[in-house]
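Participant: First, the structure itself, so that you have it in front of you.
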Amino acid sequence: MNDFKLPIYKYKDELIKVLKNHNVLIVESPTGSGKTTQLPRIIYEAGFAKLGKIGVTQPRRIATVSIAEYIAKHIGVNVGEEVGYKIRFEEITSPKTKIKLMTDGVLLQELKKDTLLYEYDVIIIDEAHERSLNIDFILGLIKDISRKRDDFKIIVSSATINTKIFSKYFNNAPVVSIETITYPVQIIYNPPLLNTSKGMILKIKEIVLNVIKEKKAGDILIFLSGEKEIKETIKELQELNSKKNLIIFPLYGRMPKEAQEQIFMTTPKNKRKIIVSTNIAETSITIENIKIVIDSGKVKTNKFQTKTHTYSLQEVPISKSSATQRAGRAGRLSKGTCYRLYKREDYQLREDYQKEEIYRTDLSEVVLRMADIGIRDFTHFDFISKPSTHSIQTASKILKSLDAINNKNELTEIGKYMILFPLIPAHSRALVEAMINYPQAIYQTTIGLSFLSTSGIFLLPQNEEMEARQAHLKYKNPMGDLIGFVNIFEDFKKALNKEAFTKENYLDLQGLEEIANVQMQLENIISKLNIPIIQKGVFDNEGYLKSIMRGMRDYICFKTSKKKYKTIKAQNVIIHPGSLISTDSVKYFVAGEIIETTKMYARSIGVLKKEWIDDIILNEEFKHNDISSKENQITNTGQTKIINEIKIGKKIFKAEYKNNIYVIKINLETLKEIIFKNELNNQNNEDLKKIKIQLMHKNITVFNNKKFLETIEIVKNMGKDWHCIKKYETKNVNIDEPEKMKNLLECTMQFISFPPKKNALFLSLETDYSGNFRLKPKQNFIMAIEESIESIKSLIENKEYIQKLHFIKKLINKVYKKLNYFF
């Protein structure tokens, strides 16, 4: 493609003229105008980098590297000469470099050394509409620089999303709007029959199949909320690829550069390319020949809970603005089609713009950077969107608990070391602890933190769950997952064929390569401080875990009941079933992560001794931070019940309306019919959120007053054969009784009647960990699930048991998958 034909070149003279006359310029345009690749070149060739550089920030590493390579190629130089880049742990620049691409995090690192950015004549903030925490912080810092440097130019480059806010923030800075030719995109609202992950994937498969059958032209771009959903969807779509005419690629942030670059390949003749992506493809990159978009309408966000210092992972609806951007991907080159997997009414109820990250994240990293560059009044920093005072105060308290800042909001000596590492404060504090007090554990700590800084590496392929779990068990350690991480790393490093190693052990190759890269760079930073790193000899596991514990202070967990723990701030923490640790014996541990999904789950466990904890956490803290179990209880207000009729699927039910909630009674078989005959196709999800259910089987209450959508998820996953059984094996069954074990597994999580109260009891699989298993009725469904998955894990983890039960391998995988769904 001829770059000079891109829409931005029609505005070249205007851009140069405005930038000469103003220090701040806002550029808005849709994706595909050429602003990302051509704006730096236009500014460079116009002579705006005579003394310094043009710095260009990108939110993501993939874009940083690929854009640098593109600009260098089209200017006619090698990367590292006039055009270079710098990302976390990698820099390719030289004294000749005039255009420097970098992630926004890198620019923040540079700001601490060069607070007025004298290295740069121009800073371009690209993708500013994403409004990440780093972008918002950078905007505040460079606004201050513009007051102090008359020669400093700022360009804020954004998609056509609320650009007025940028102009207003920079004292009504001029806006140049670049128009592009866009083609009409037909919007088709086509929600799945059931609004579940599986329902969404099947709907995508159906749409793709129809596109293929109807021989519609062009490649397909599918937007999903996360990596897990992407992998599951690709697995389902591969079933349509028997003729090998589909080229299916995933696209998400942590993929290596080589894998991500494949998506830009020209689609071969008689082939169709399908890209299954997160919101990274919404505005950041341009993929040619996309004519069909399938939009799930969802995105995943992490929300920091200031009360508990934990995160809740939420899948939320995208905004109208994001929906427009996604649809626009189909209309860049010709007419296109966008299938929205939600209803028109749902779209109309959505927010205009996505909520900015600054309102939902931990601000301790930003506050630490403020302290590093000499800002002392954290609460009055000039953010484009001001966070709450409470959020800033919480961040300050976290940093003080890590010994990173003092009462004057200045960096301590420990804080000065922490700021050297491109890690979150909790992680950098752990590394500094090892450097100061446990030098023998520095190497292990760099490995552990590298694992905690990246996404999970343990794979559980469909129908191979049992084999994968057994492979992972090789790295089970009584001191926890954190020790296992070190052993995985060492084996990966030694492996001559790393791809074969990861395949054999059901580990993610790309993830481990990323971990190795991060670990190496952490070592490099430490080495520059002339601190020796001991890699050989006996590892200091105690020093390693104590170091992690010091950084992750808020994630130190104390046992409160059989399977529950609490931290200083949070109650009812549960070890995630994916952990390789045996939970029953663990009284104290530190978690690498605590995140709330259906429950508050701790991951990446390191087992602690009580005496290690006493120096860090005083027991008194628990007394002052108890969370009342009575909090948030629903009380009966005595309001009058109102009887209504409500339609679900094709059936009408009587409903009691009370406290803004409908309560209906449904028979299990009726609900199965509604679900499995896809009768919920035209049901408004917002209406279903207002319904609670009494689920019955004949005269037995299966669930009482349970959220309707939650009940649908349970019944859908448990399947058509979920039923009440009259007889089951009540005695212990030994592993040497394979037929009886088969019966036990078939009955696991079925339910029985409890005559006195006519309530259902769920058959939980339990074990004595000595080869004996039994079914135990439980009133609580989730507790029965938790107990069952622990028991089946103990079964899978014993090779001798599996050999004896090899003939029911499919059944074991099926039960494990069913149980694992709830986590």
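Just so you know, glycine gets a Cβ as well, placed from its N, Cα and C.
At each noted site, the model still has the original residue.
Pulled these features from Swiss-Prot for this protein:
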type	residues	note
DOMAIN	16-179	domain 'Helicase ATP-binding'
BINDING	Ser29, Pro30, Thr31, Gly32, Ser33, Gly34, Lys35, Thr36	ATP binding site
MUTAGEN	Asp126 to Ala	Almost loss of ATPase activity and helicase activity. Loss of infectivity in mice
MUTAGEN	Ser158 to Ala	Strong decrease of ATPase activity in the presence of poly(A). Strong decrease of helicase activity. Slight delay in the infection in mice
MUTAGEN	Thr160 to Ala	Strong decrease of ATPase activity in the presence of poly(A). Strong decrease of helicase activity
DOMAIN	203-374	domain 'Helicase C-terminal'
MUTAGEN	Ile285 to Ala	4-fold decrease of ATPase activity in the presence of poly(A). ATPase activity is not affected in the absence of poly(A). Almost loss of helicase activity. Decrease of infectivity in mice
Participant: Compute the mean position of the Cβ atoms of Ser29, Pro30, Thr31, Gly32, Ser33, Gly34, Lys35, Thr36, which form the recorded ATP site, and then list in sequence order the other residues of that chain whose Cβ is within 8 Å of it.
Facilitator: Leu6, Pro7, Ile8, Ala159, Ile178, Thr180, Thr286
Participant: Listed mutagenesis positions are Asp126, Ser158, Ile285; which of them have CA atoms within 10 A of the CA of Pro30 (ATP binding site)?
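Facilitator: Among Asp126, Ser158, Ile285, the ones whose Cα sits within 10 Å of that of Pro30 (ATP binding site) are Ser158.
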Participant: Just give me the nearest neighbour of Ser158 (mutagenesis position) among the recorded positions Ser33, Thr36, Asp126, Cα to Cα.
Facilitator: Asp126
Participant: So what sits near Ser33 (ATP binding site) in its own chain, CB-to-CB under 8 Å and at least six residues off in sequence?
Facilitator: Leu6, Pro7, Ile8, Ile178, Thr180
Participant: Which Cβ among the recorded positions (Thr36, Ser158) has the fewest C-beta neighbours inside 10 Å?
Facilitator: Ser158
Participant: For Thr31 (ATP binding site), name the DSSP secondary structure in the helix/strand/coil scheme.
Facilitator: coil
Participant: Between Gly32 (ATP binding site) and Ile285 (mutagenesis position), what C-alpha distance do you get in Å?
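Facilitator: Their Cα atoms are separated by 8 Å.
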Participant: So if I measure Cβ to Cβ from Thr31 (ATP binding site) and keep only same-chain residues at least 6 apart in sequence, which ones fall under 8 Å?
Facilitator: Ala159, Thr283, Ile285, Thr286, Gln325, Gly328, Arg329, Arg332
Participant: Restricting to the domain 'Helicase ATP-binding' (16-179), what is the model's mean pLDDT?
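Facilitator: A mean pLDDT of 92 is what the predicted model shows over the domain 'Helicase ATP-binding' (16-179).
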Participant: Using Cβ-Cβ distances, find the residues under 8 Å from Gly34 (ATP binding site) that belong to the same chain and are at least 6 apart in sequence, listing them in sequence order.
Facilitator: Asp3, Leu6, Pro7, Ile8, Tyr9
Participant: Could you tell me which three-state DSSP class Ser158 (mutagenesis position) falls into?
Facilitator: strand
Participant: Which chain-mates of Asp126 (mutagenesis position) that are at least 6 residues away have a CB under 8 A from its CB, listed by sequence?
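Facilitator: Result: Lys35, Thr36, Val56, Thr57, Gln58, Ser157.
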